[in-house]
Amino acid sequence: MHELTIYHFMSDKLNLYSDIGNIIALRQRAKKRNIKVNVVEINETEGITFDECDIFFIGGGSDREQALATKELSKIKTPLKEAIEDGMPGLTICGGYQFLGKKYITPDGTELEGLGILDFYTESKTNRLTGDIVIESDTFGTIVGFENHGGRTYHDFGTLGHVTFGYGNNDEDKKEGIHYKNLLGTYLHGPILPKNYEITDYLLEKACERKGIPFEPKEIDNEAEIQAKQVLIDRANRQKKSR
């Protein structure tokens, strides 16, 4: 049996919206393809390398927890950036997405330094962008989830897709997330992967390609995931009509 290793960073601080469900989805989806997933929880980064890592995951947290996580992850920002540039798949949620950028501006105007992995920034406001969200993606098809964030993120990189219902990165450009090489960043909770198996398969497939192990096409029953996604799409459509 082939194996993949996931590094789950700052799991003790960044799991505000049960984002651990994304790890469970990756593990279960891989199991259906006879791939064993080993999850390494990393809360202290001193001396950490990415030599044994195939996928990394960073969840979301409060502003306070995010600041603590940023400080800890800054110790490995150079190898993290190198891994991303080398094509390592990664999924970052909300705060985990925000602090990959250069800065985070609080509602009172205070600028907090990010990891600076990529050239973008986030500005937080007191009113939050909350509710169901539906996205149309050239790569993943229809994506659904739930968003709840005060941050407005701005960048010129590729995105997960176009927002057809909800807000996304901000309340202006109708774009959601970031898609840079094999790095995915998003504001979608839910968690995102159980309802969007296409993204789960993407991360696993890219990890297998990079490691040189087969990711063979296999008939998998996706009916439960499809039905769950349709429930959110239908609910969003009803909300559209009532506005």
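Placed from the backbone N, Cα and C atoms, the Cβ positions cover glycine too.
Every position carries its original residue.
Swiss-Prot lists 6-197 with the feature domain 'GATase cobBQ-type', giving sequence analysis as the kind of evidence.
Looking at Swiss-Prot, you'll find the mutagenesis C94 to A noted as follows: Abolishes glutaminase activity. In the three-state DSSP reading, C94 (mutagenesis position) counts as coil.
The annotation active site, nucleophile is assigned in Swiss-Prot to C94.
Counting Cβ atoms from all protein chains shown, R128 (mutagenesis position) has 13 others lying within 10 Å of its own Cβ. Swiss-Prot gives this note for the published mutagenesis R128 to A: Abolishes glutaminase activity.
Swiss-Prot lists R128 with the feature substrate binding site. In the three-state DSSP scheme, R128 (mutagenesis position) falls into the strand class.
In this structure, H189 (mutagenesis position) is part of a beta strand by DSSP. Quoted from Swiss-Prot, the note attached to the mutagenesis of H189 to A states: Abolishes glutaminase activity.
Summarising the annotation, Swiss-Prot assigns active site to H189. The number of other Cβ atoms within 10 Å of the Cβ belonging to H189 (mutagenesis position), over all protein chains shown, comes to 22.
Spacing of H189 (mutagenesis position) relative to R128 (mutagenesis position) is 14 Å (Cα to Cα, whole number). A simple way to gauge crowding: the CB of C94 (mutagenesis position) has 26 other CB atoms within 10 angstroms, across all the protein chains here. If you average pLDDT over the domain 'GATase cobBQ-type' (6-197) in this model, you get 94.
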